[in-house]
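Q: Supplied in structure tokens, the structure appears directly below.
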Amino acid sequence: MESARLVGDYALGPRIGSGSFAVVWLAKHRSSGLEVAVKEIDKKLLSPKVRDNLLKEISILSTIDHPNIIRFYEAIETGDRIFLVLEYCSGGDLAGYINRHGKVPEAVAKHFMRQLALGLQVLQEKHFIHRDLKPQNLLLSSKEVTPLLKIGDFGFARSLTPESMAETFCGSPLYMAPEIIRNQKYDAKADLWSAGAILFQLVTGKPPFDGNNHIQLFHNIVRDTELKFPEDTRNEIHPDCVDLCRSLLRRNPIERLTFREFFNHMFLREPRQIPDVEHSGFSTCTGKSLLPSAQPSTSTNRFKSSAENVHKHGSSSSASNSQISMPHTSFEKTRKDTEGQCSSNQSGVVDSLELIEREYVLVNRPSASLEGSSDCFDTSLQDSGFPNILPRNEKVSSSSLEAQKPLSDVSGPRPASVSYLLTEVQRLTIVHPPTKLQLLHQYAQALTELASEMGNTGQVKESFAVTLVVLAVWRKALEICDSWMMSVGENEVNPDPTTAPETSIPDLNSPAPAKTWVTQEFVTALNQAENLSTQLNETSAATHMPDAMETIYERALAYGKSGGAEEYLSNKESAATLYKKAILLLSFIIEEAVTLSLNPSFSLTPDDKKRILYYISNLQHRRSHL
């Protein structure tokens, strides 16, 4: 009997796939017996472009360790071959699954889309776009009804900073975004279009667009008509699913859902549990990730760099130079310090607001309905100077929110209502850039005031760290202006940076004046950062820099505590102002900070998000009853 072919430590078995440039083999590790997929690539078939794509795939996969991304073990190079050793998925791909099952139940579609969203979240955090998302590239861990889904085949993927736009024509025609077909510049939202096409196919059994040939297919994708669901499925599909499909398959990428909105869409949400004040995990110290020590979700458990994994050549993605570099603390040290404090006295930054709630906020609190929380949140936005994001004649009805109530007899404010409303804010602002710009202005204004307070009290390093976040906020606003101008076809505006900033928000009915105003605000923040940097240099403050997000979080807690004290002393106006500041900063952390281009990147664990939503809900509840 002929012995198995050996590649490194792996014995190759049967062929399980093939393509234009590669053959895929099922293989086993000779020592551990681990089954893997080995992609064999003939170097002679590689053009320089294809070789570059291959190196990108190695580079991307070597930096990611996530259950919804295909796992990369190593690359082995011989004289005429390159072998990629990858995780083996016995369930085949999603295309085969759809061929076997046809349209799937909505629960199964929801399962797969949640898995896809989790994988895309990792790519988005790393500023990668896949560019070829399709059922054939979504692998399944087993042949179960609801297996684990993993994103694979990164040959077309590329690193993309939030400001940059790709121009390469690539991807599968059935799942290709209109902006790619039109040969326009595109960004990571092209992946969201593909995700929408995949969801549509899951729940209907067929892609959203077809044609007799590529020309007809492309015409059907780019023409401005409403997405149509097959007659036999219209009454079967939940409105949330229909909304997600339509929101992802918007031809104008500006109107398409953002990644944040996609991850938080109602269709993908898990059933929520209402925290119990006395028995919630928030009120105990478990030693798990807490906000000050929360690490970016992709910063730990990574595989070795490609320089270590590729035997003869390495490849690694260069860090983006477009990010705002943030001074930061040692997360590991902070985590240990925090854990050491928790077990004894429940003190420290993380638990301080919890103690505030017990002392000031949660005393004899009356029951609050979701509708009440909705009104409270809307009122807070108006009081803060926000635009009327939920107009009175379009306010979400109590009946539509009724489905969000897990329990009708639970007293106290509900975090679910705040999360729902914040998501509605995000969903509406994508269609209205002026509203989003004003929201960013509110965050920038609050952070600028915080930086000023700290600078006035001699906390120059903290002030500098927060000012860098302000710069990141205005940079995002500039990106929105650029995209807005592109969508309406306005010419580029190059405002004079020496022009004095506007003292108030201008009329934002068109992108040109909006960009002028945003640029002026950015320059103002940049000048402030330079002044603070000069102060630091003059004082030789080359010491450890504080973490900006911890600083913002701590100050939000302090505002909440002070507001509770003022409420206790019946100083209602002062209490309302302090509560409002705390709510705004906490809302910034949970809704906007995680989307900014910061270095190091900032992320929250699910527990952190729930905790902060709970704080926001309680603070809103107290403020509404002053």
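Every residue number used here counts from 1 along the chain in the order it is shown.
Glycine is treated like the rest: Cβ placed from N, Cα and C.
Here the original residues stay in place, and none of the substitutions has been built in.
When I checked Swiss-Prot for this same protein, it listed these features:
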{"type": "ACT_SITE", "residues": "Asp132", "note": "active site, proton acceptor"}
{"type": "BINDING", "residues": "Ile16, Gly17, Ser18, Gly19, Ser20, Phe21, Ala22, Val23, Val24, Lys39", "note": "ATP binding site"}
{"type": "DOMAIN", "residues": "10-268", "note": "domain 'Protein kinase'"}
{"type": "MUTAGEN", "residues": "Tyr360 to Ala", "note": "Loss of binding to ATG8E; when associated with A-363"}
{"type": "MUTAGEN", "residues": "Val363 to Ala", "note": "Loss of binding to ATG8E; when associated with A-360"}
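Relative to the rest of the structure, where do these features sit?
A: Of all the Cβ atoms in the protein chains shown, 20 others lie within 10 Å of the Cβ of Asp132 (active site, proton acceptor).
Sequence-distant neighbours of Ala22 (ATP binding site) (same chain, 6+ residues apart, CB-CB distance under 8 A): Lys39, Glu40, Ile41, Asp42.
In this model, the domain 'Protein kinase' (10-268) carries an average pLDDT of 84.
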Q: Let's check the environment of Ile16 (ATP binding site): how many other CB atoms sit within 10 Å of its CB?
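A: If we count other Cβ atoms within 10 Å of Ile16 (ATP binding site), we arrive at 16.
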Q: Would you mind reading off the Cα separation of Ile16 (ATP binding site) from Asp132 (active site, proton acceptor), to the nearest angstrom?
A: 21
Q: Under DSSP, is Asp132 (active site, proton acceptor) part of a helix or a strand, or is it coil?
A: coil
Q: Roughly how many angstrom lie between the C-alpha atoms of Ser18 (ATP binding site) and Asp132 (active site, proton acceptor)?
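A: So the alpha carbons of Ser18 (ATP binding site) and Asp132 (active site, proton acceptor) sit roughly 17 Å from each other.
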Q: Between Val24 (ATP binding site) and Asp132 (active site, proton acceptor), how far is it from one CA atom to the other, in Å?
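A: Counting only the Cα atoms, the answer is 19 Å.
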